[in-house]
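Quick look at what Swiss-Prot lists:
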type	residues	note
MUTAGEN	GLY135 to Arg	Cannot complement E.coli lptA-depleted mutants. Exhibits lower thermal stability
Amino acid sequence: MRFVNTLPLIFGLTAALGSSMALALPSDREQPIRVQADSAELDDKQGVAVYRGDVVVTQGSTKLTGNTVTLKQDKNGDIEVVTSVGKPAYYEQKPAPDKDVTKAYGLTIQYFVTQNRVVLIDQAKVIQEGNTFEGEKIVYDTQRQIVNAGRATGSQVTSPRPRIDMVIQPKKKAQ
């Protein structure tokens, strides 16, 4: 465990969350990032930061929670993957002032920064403007706003679901 020279990991966290704000409120990027946890282990040599114990990461309208949140950096010191594990882990973001908060749940939530991709694994659920998507695994492309839901092949799941369950609300007609 090392606590020396932790600024690259902290700046990396800022970059990771800041880039996920592309679909969040415009003011979110300018907000400070706050990490609350019972403990933190920062290893600059390996490029890994692990936060444990009721972890809450917030920036503006974006919130990520879990029992454990891990950040991994690439060789250049940029955050590559943010992983939250919980019972369940939780992610929320307000995409626009006139939109409802998008909520996402999963026993594991992975955010692949450079790929603009959020992966929810095991008991995965997304709630967006009254629509719900549930399944073993949900992959959300934050840049293209595409949701893929299905089986979590190659992953052990606690509650196998052979099928996805989606509820899509009818569009409201303009009056």
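Numbering starts at 1 and runs along the chain as it is shown here.
Positions of Cβ are set from backbone N, Cα and C atoms, glycine also.
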Per DSSP, to which secondary structure element type does GLY135 (mutagenesis position) belong, with helix, strand and coil as the options?
strand
Excluding near sequence neighbours, so keeping only residues 6 or more apart in the same chain, what lies with its CB under 8 A of GLY135 (mutagenesis position)?
ALA124, ALA149, GLY150, ARG151, ARG161, ARG163, ILE164, ASP165
